[in-house]
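Student: Quick one: this structure, given as structure tokens, is what I'll be asking you about.
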Amino acid sequence: MSNETNCTLDFEQSVELFKEYNLFITAFLLFLTIILQYGYATRSKFIYILKMIVLWCFWPLNIAVGVISCIYPPNTGGLVAAIILTVFACLSFVGYWIQSIRLFKRCRSWWSFNPESNAVGSILLTNGQQCNFAIESVPTVLSPIIKNGFLYCEGQWLAKCEPDHLPKDIFVCTPDRRNIYRMVQKYTGDQSGNKKRFATFVYAKQSVDTGELESVATGGSSLYT
């Protein structure tokens, strides 16, 4: 007699297993749906951070499953496919960390490790505060606004701010470039004429270099003139 045990599930066992864990599966899928659908920095920072954590977990999970597939391949063809996919997952994960670390060295912001983007916007206020925000791509124009004394850019709340705190230049950093935006227009005041209550600023892309924000912050007061 064979001592091997058949570990495969038949249809009825699969149905029973689903019935037993269907509540957990429903809750898990609902959690993923909410995270992926509503996880935007402009809506809720908390849900957005949860979304980032979920995305971070996907790469190690893919690598782990790939390694298991290499250890227990269904056949020779499956082994080759598992090796290729696992190597691709490992290279992609390493590439993500390399690019994120390069971006972090350039702008010193934890947004550098955002798996959705390889760009970070930075506004160095004249009061010494640095405001960083997530941005999906390098735009041609940036339009930060001040509403009720709070600074917003790309729909994201950044800091408590007054109109005269905005600098002449703001930046969007990528792993290999620093994009410089210069203020070209400024509108202050609301319908009541209160210039501190509402303000709109227009920054146009001026130049591109390979500098870091730290060199700008310590380079003198010319940035704020």
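A Cβ is built for glycine as well, from the same backbone N, Cα and C atoms used for every other residue.
The noted changes are left out; the structure has the residues it started with.
Per Swiss-Prot, the features are:
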type    : residues  : note
VARIANT : S2 to A   : In strain: Isolate AR/6386/97
VARIANT : E16 to K  : In strain: Isolate IL/2831/98
VARIANT : N62 to I  : In strain: Isolate KS/5425/99
VARIANT : I101 to C : In strain: Isolate IL/2831/98
VARIANT : R108 to K : In strain: Isolate IL/2831/98
VARIANT : S112 to A : In strain: Isolate MN/6370/97
VARIANT : N132 to S : In strain: Isolate MN/6370/97
VARIANT : T140 to M : In strain: Isolate AR/6386/97, Isolate IL/2831/98, Isolate GA/5381/99, Isolate GA/5658/99, Isolate KS/5425/99 and Isolate MN/6370/97
Student: Would you please pick out, from the variant positions N62, S112, N132, T140, the one with the fewest other Cβ atoms within 10 Å of its Cβ?
Tutor: T140
Student: Which of the variant positions R108, S112, T140 has its Cα nearest to the Cα of I101 (variant position)?
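Tutor: Considering only the listed variant positions, the nearest one is S112.
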Student: Measuring Cα to Cα, how far is N62 (variant position) from S112 (variant position) in Å?
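Tutor: Answer for this pair: 22 Å between alpha carbons.
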Student: Just give me the nearest neighbour of R108 (variant position) among the variant positions E16, N132, T140, Cα to Cα.
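Tutor: For R108 (variant position), the spatially nearest of the variant positions is N132.
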Student: Would you mind checking how many other C-beta atoms are within 10 angstroms of the C-beta on E16 (variant position)?
Tutor: 12
Student: Would you count the other C-beta atoms found within 10 angstroms of the C-beta of R108 (variant position) for me?
Tutor: 17
Student: Rank aside, I only need the closest one: which of the variant positions E16, S112, T140 has its C-alpha nearest to that of N132 (variant position)?
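Tutor: Minimum Cα distance from N132 (variant position) across E16, S112, T140 lands on S112.
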Student: I'm trying to understand the geometry here, so how far is the Cα atom of S112 (variant position) from the Cα atom of T140 (variant position), in Å to the nearest whole number?
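Tutor: It is 20 Å, counting Cα to Cα.
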Student: Translate the DSSP assignment of N132 (variant position) into the three-state scheme.
Tutor: strand
Student: Expressed to the nearest Å, what is the distance separating E16 (variant position) and T140 (variant position) at their Cα atoms?
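Tutor: Answer for this pair: 56 Å between alpha carbons.
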